[in-house]
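Enquirer: Below, the features straight out of Swiss-Prot:
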- 7-170: domain 'PPIase cyclophilin-type' (DOMAIN)
- ARG62 to Ala: Loss of PPIase activity (MUTAGEN)
- TRP128 to Ala: Loss of PPIase activity (MUTAGEN)
- HIS133 to Ala: Decreased PPIase activity (MUTAGEN)
Amino acid sequence: MAFPKVYFDMTIDGQPAGRIVMELYTDKTPRTAENFRALCTGEKGVGGTGKPLHFKGSKFHRVIPNFMCQGGDFTAGNGTGGESIYGSKFEDENFERKHTGPGILSMANAGANTNGSQFFICTVKTDWLDGKHVVFGQVVEGLDVVKAIEKVGSSSGKPTKPVVVADCGQLS
């Protein structure tokens, strides 16, 4: 099965930082993968909040070195917002895939069944998140870009420079 591939063209402090290409696990997590794919293309238009259902222009608002890089809050931009293509929140699909190492793509949440649009990319193995966060993809190109983003992180999570998804979409 060929998994769909999506991309983020990233900027750090307004400067191009490169492309992150991710494959989405449509076999085990089809609803979660479809949500992320559609938020990369922007094809669903405007959501219930009145904001476009699109990652383009959104920030990575939380970056913690030796842990993860988190983004996807395109409504508030600070980690309090976001919206799925299914409405505000949707259920945890399953926890079959694990947080095995750098490049794992997983849903950020505020507890069980609170998935929206926020996600994170692991920079290390984060097995304590297994069974709590839905893994739905992985970085297949551009792990160096993820590492560059990680370098502008902080222990509080607030990036020292703005990290923005300048463009995004689907490759295959």
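Every residue, even glycine, has its Cβ placed from backbone N, Cα and C.
Original residues throughout; no substitutions modelled.
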Enquirer: Please report the DSSP secondary structure of ARG62 (mutagenesis position), reduced to three states.
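Expert: Reduced to three states, the DSSP call for ARG62 (mutagenesis position) is strand.
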Enquirer: Measuring Cα to Cα, how many Å separate HIS133 (mutagenesis position) from ARG62 (mutagenesis position)?
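Expert: With the alpha carbons as reference points, the distance is 16 Å.
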Enquirer: Which chain-mates of ARG62 (mutagenesis position) that are at least 6 residues away have a CB under 8 A from its CB, listed by sequence?
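Expert: Listed in sequence order, they are CYS69, GLN70, GLY71, GLY79, PHE120, GLY157, LYS158, PRO159.
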Enquirer: Can you check how the pLDDT averages out over the domain 'PPIase cyclophilin-type' (7-170)?
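Expert: Averaged over the domain 'PPIase cyclophilin-type' (7-170), the predicted model reaches a pLDDT of 98.
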Enquirer: Rank the mutagenesis positions TRP128, HIS133 by the number of other Cβ atoms within 10 Å of each Cβ, and give the residue at the low end.
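Expert: Each of the mutagenesis positions TRP128, HIS133 was scored; lowest Cβ tally within 10 Å is TRP128.
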Enquirer: Tell me, by DSSP, whether TRP128 (mutagenesis position) is helix, strand or coil?
Expert: helix
